[in-house]
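Now, the feature entries from Swiss-Prot:
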- C8: active site, nucleophile (ACT_SITE)
- C80: active site, nucleophile (ACT_SITE)
- C8 to S: Abolishes arsenate reductase activity (MUTAGEN)
- C13 to S: Little or no effect on arsenate reductase activity. Abolishes protein phosphatase activity (MUTAGEN)
- C35 to A: Little or no effect on arsenate reductase activity (MUTAGEN)
- C80 to S: Abolishes arsenate reductase activity (MUTAGEN)
- C82 to S: Abolishes arsenate reductase activity (MUTAGEN)
Amino acid sequence: MKKVMFVCKRNSCRSQMAEGFAKTLGAGKIAVTSCGLESSRVHPTAIAMMEEVGIDISGQTSDPIENFNADDYDVVISLCGCGVNLPPEWVTQEIFEDWQLEDPDGQSLEVFRTVRGQVKERVENLIAKIS
């Protein structure tokens, strides 16, 4: 079973939604974690957006990348274009992708929904590719 790490700047919105989708859609196929270059909180609007599609991410936590070891993961996905800021060991794993999705923080609910849809589609494609 492949181990996947989703990373974004604050581990608040995009990476949290990706973790929620991956845990739900990839249950039994992949192991999933998320982190940020810095930690903050799981954004309340991200929680609400995922509730709209029947996924509860309210129990997820926002954790800094320093809490994890890159060698524990086969797949590393940056969601925010922050790949250039990751320590080198994170971008040299078996699979590294930088999805460069828009940050919905502070934007309309429609932007959140659009980003949520983009995250879901990419997570589905990732699961199909690695499982």
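Cβ from N, Cα, C; glycine included.
What you see is the original sequence, not a version with the noted changes.
Note that the coordinates shown come from a computational prediction; the quantities given were computed from them, not determined experimentally.
Sequence-distant contacts (6 or more apart, same chain, Cβ under 8 Å) of C80 (mutagenesis position) comprise C8, K9, R14, W99, Q100, L101, D103. Cβ neighbour count within 10 Å across all protein chains ranks C13 highest among the mutagenesis positions C13, C35.
Reduced to three states, the DSSP call for C35 (mutagenesis position) is strand. Cα of C82 (mutagenesis position) to Cα of C35 (mutagenesis position): a span of 12 Å. Around C8 (mutagenesis position), a 10 Å sphere centred on its CB holds 25 further CB atoms from the protein chains shown. In three-state terms derived from DSSP, C82 (mutagenesis position) belongs to a helical segment. C8 (mutagenesis position) carries a strand DSSP state (E or B).
For C82 (mutagenesis position), the Cβ neighbour count at a 10 Å cut-off comes to 18, with all displayed protein chains included. Distance noted between the C-alpha atoms of C13 (mutagenesis position) and C35 (mutagenesis position) is 11 Å.
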